[in-house]
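Since the structure comes first, as structure tokens, the remarks are kept for the end.
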Amino acid sequence: MRVLPFLLPLIPVLLATTITDLPELVVVTVATENTDGLKRLLESAKAFDINIEVLGLGEKWNGGDTRIEQGGGQKIRILSDWIEKYKDASDTMIMFVDAYDVVFNADSTTILRKFFEHYSEKRLLFGAEPFCWPDQSLAPEYPIVEFGKRFLNSGLFMGYGPEMHKILKLKSVEDKDDDQLYYTMIYLDEKLRKELNMDLDSMSKIFQNLNGVIEDVELQFKEDGTPEAYNAAYNTKPLIVHGNGPSKSHLNYLGNYLGNRWNSQLGCRTCGLEVKESEEVPLIALNLFISKPIPFIEEVLQKIAEFDYPKEKIALYIYNNQPFSIKNIQDFLQKHGKSYYTKRVINGVTEIGDREARNEAIEWNKARNVEFAFLMDGDAYFSEPKVIKDLIQYSKTYDVGIIAPMIGQPGKLFTNFWGAIAANGYYARSEDYMAIVKGNRVGYWNVPFITSAVLFNKEKLEAMKDAYSYNKNLDPDMSMCKFARDNGHFLYIDNEKYYGFLIVSDEYAETVTEGKWHPEMWQIFENRELWEARYIHPGYHKIMEPEHVVDQACPDVYDFPLMSERFCEELIEEMEGFGRWSDGSNNDKRLAGGYENVPTRDIHMNQVGFERQWLYFMDTYVRPVQEKTFIGYYHQPVESNMMFVVRYKPEEQPSLRPHHDASTFSIDIALNKKGRDYEGGGVRYIRYNCTVPADEVGYAMMFPGRLTHLHEGLATTKGTRYIMVSFINP
């Protein structure tokens, strides 16, 4: 019988898939420290019921810094001592994996079946890579491979007991010798290579070394949502992934999914663990840094005061070098300072820079012997009072030492983490960044950069000495993260719940330097949520409920709450601080024709640079009320070229003669209080013989302009009355 040639390639596959008598697989690694990388390795193996024997824990590492130089011979020495018991174990397969930068994504059976499917004739198999490390001059001596990578990598290899014993015992090795060079020289010896029956997994059918090929290796999901690594260059799906050299950040990305961590159908597989709650409330440190002009610090401090954590269990560290925030800090400390366990405060002009302050805070925290330290910047606004409690519980439950709550600028994709990092050390967008930010993928994620708010447990806090000065060419937060990456400390971002947001402060410094008395007033575009909370009247949203009827003080004169008392007070202070009130005459150079028919003592919004903000405000908050009351009239966006604050004083201009406004409709907002700030005042609508006191601070009168509502401003008899006037849609 003749066998058709095209069927021959199928025979090994059929044989391999019917193998039932697989050898035992023993997995071993060498690790002198219990690092985050080792924990990840063990967790990924455990997910597939693989037990890894860890050798060398607690032993002093003498093998050099293998990230940047040759070394690692100590691993061979430790393995050589251990391998004795497998000298004659021809029915046992030994696998070695590096400890700190490897992730498993398959069980023992799958690994062994893949080995026998592709390498059944071999006794030793090493992973392959595109670089001839550590001695490039050896490249010509390597055997040519038909397809795939041709250079040996010693981070992942497997073989039968006797061959593993022999290769580890061939030569004596010093701790500082290079382990990869050791195996390379054996592989390049053709006699030894054949004797040991060695081969390389050149197409990454089992072992994937990432360095130099990260663009080829992507994340895919099976139909059931199970994650797998896919090598697009060779159309293979490697089972064990090694982040050798500078590819560790990419391994961290893949490691967020592989090892049965995240499933596209089921979500995070390691989340939702039973939270390790304890009645014991540990002493923690709370560190706040204000090192640039940031708006709404007052609100940030209020949220800090509302944190659901006993203040007597908090060591408080505050650093503020911004003059505009000094009073905010003083007010906060006066109200809450004595409640804290202890505190250190730097508030005002200081020679201590932001970088030095952060390093000092770390040491101050350690000296207080805290269990956790939470470092936050002034632009982190937390609406979730349990943020610290949650992070502490996650740190304990998930065994993560550095974790940040995900917060971002509202309505934008800018957040406090990077999903990837470019070759120059700056931001790069990861494939999953958008999904994490939008909440389409939820969990806790190992990322290369976190900032704005970070929790350290005690162990990591001890390791962070001078981390913010690790690289002074970088910003302090980038320096800390680089220190963490270079030293194997994983940085996690948690997006399992909504914690708050980042305050936008990019252009705030410019507003401050312009000499504004209350620069937050100009923040309606950048930080609308906080602006609204501070400056919109608390009763405004009630009137926008469908069933609510807006009050009419006179026919078609609607009276409703609009601005907070604080806004009214600050607007008055801004205008008085500006001080260039018109003289009340008909001559007005601010107007196009230079003539004002009904003059007042006033300052226009465009004079103080508030025109754009006020137009947006009216379109956002006034127009919806107009559409609810004057039904059938729509004009979006609203227009106005007459927006101004009027000042009435008995000795200056106490009243205003009857007139029509040059508008489709107008609003007048009372800015101060009758009986407290002035006497008299009010508005009389002549056609209806109806008078409105207009004395509720922050309330707006809205009425038609040109035709029906002839009105006059009644005399202010004592004090000073201020109103805000806008002629809308002239």
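Cβ coordinates come from backbone N, Cα and C, glycine included.
The noted changes are left out; the structure has the residues it started with.
What Swiss-Prot lists as UDP binding site is Val30, Ala31, Thr32, Asp98, Ala99, Tyr100, Gly245, Pro246, Ser247, Lys248. Note: Ala99 (UDP binding site) has non-local neighbours Thr29, Val30, Ala31, Thr35, Gly37, Leu38, Leu41, Val54, i.e. same-chain residues 6+ apart with C-beta under 8 A of its own C-beta.
Residues or ranges marked as 2-oxoglutarate binding site by Swiss-Prot: Arg590, Tyr648, Arg721. All chains included, 24 other C-beta atoms sit within 10 angstroms of the C-beta of Tyr648 (2-oxoglutarate binding site).
The feature Fe cation binding site is assigned by Swiss-Prot to His659, Asp661, His711. Within 10 Å of the Cβ of His659 (Fe cation binding site) there are 13 other Cβ atoms, across all protein chains.
Computed over the domain 'Fe2OG dioxygenase' (639-730), the whole-number mean pLDDT of the model equals 96. Feature annotation from Swiss-Prot assigns domain 'Fe2OG dioxygenase' to 639-730.
For Phe131 (mutagenesis position), the same-chain residues that are 6 or more apart in sequence and have a Cβ closer than 8 Å to its Cβ are Phe151, Asn211, Gly212, Gly245. According to Swiss-Prot, the experimentally introduced change Phe131 to Ile is described as follows: Nearly abolishes glucosyltransferase activity.
Record note (Swiss-Prot), mutagenesis Cys132 to Ile: Loss of glucosyltransferase activity. The unchanged residue is displayed. Less than 8 angstroms from the CB of Cys132 (mutagenesis position) sit Leu138, Ala139, Tyr142, Phe151, each of them six or more residues away in the same chain.
In the shown protein chains, 22 other C-beta atoms lie within 10 A of the C-beta of Leu196 (mutagenesis position). For the mutagenesis of Leu196 to Ile, Swiss-Prot gives this note: Strongly reduced glucosyltransferase activity. The structure shown keeps the original residue.
For the published mutagenesis Ala453 to Ile, Swiss-Prot gives the following note: Loss of glucosyltransferase activity. Taking all protein chains in view, 25 other C-beta atoms sit within 10 angstroms of the C-beta of Ala453 (mutagenesis position).
In the three-state DSSP scheme, Asp668 (mutagenesis position) falls into the strand class. With a cut-off of 8 Å between CB atoms and residues at least 6 apart in sequence, the same chain places Val683, Ala694, Ala700, Met701, Ile723, Met724, Val725 near Asp668 (mutagenesis position), listed in sequence order. Under the heading of mutagenesis, Swiss-Prot lists Asp668 to Arg and annotates it as follows: In let-268(mn189); lethal effect.
One entry in Swiss-Prot concerns the mutagenesis experiment Gly682 to Asp. Its note says: In let-268(mn198); lethal effect. Sequence-distant neighbours of Gly682 (mutagenesis position) (same chain, six or more apart, CB under 8 Å from its CB) are Thr691, Val692, Pro693, Ala694, Asp695, Gly713, Leu714, listed in sequence order.
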Rounding to whole Å, the Cα atoms of Ala453 (mutagenesis position) and Ser247 (UDP binding site) are apart by 26
List the helix, strand and coil residue totals of the domain 'Fe2OG dioxygenase' (639-730) as derived from DSSP.
3 helix, 50 strand, 39 coil
Quick one: what's DSSP say for Phe131 (mutagenesis position), helix, strand or coil?
coil
Sorry to bug you, but what's the C-alpha spacing from Tyr648 (2-oxoglutarate binding site) to His711 (Fe cation binding site), rounded to the closest Å?
16
Under DSSP, is Gly245 (UDP binding site) helix, strand or coil?
helix
With an 8 Å cut-off on Cβ-Cβ distance and a minimum sequence separation of at least 6, pull the same-chain contacts of Arg721 (2-oxoglutarate binding site), or say none.
Arg647, Tyr648, Lys649, Asn672, Lys674, Asp677, Tyr678, Gly680, Gly681
Between the binding-site residues Arg590, His711, the one whose Cβ has the fewest other Cβ atoms within 10 Å is Arg590
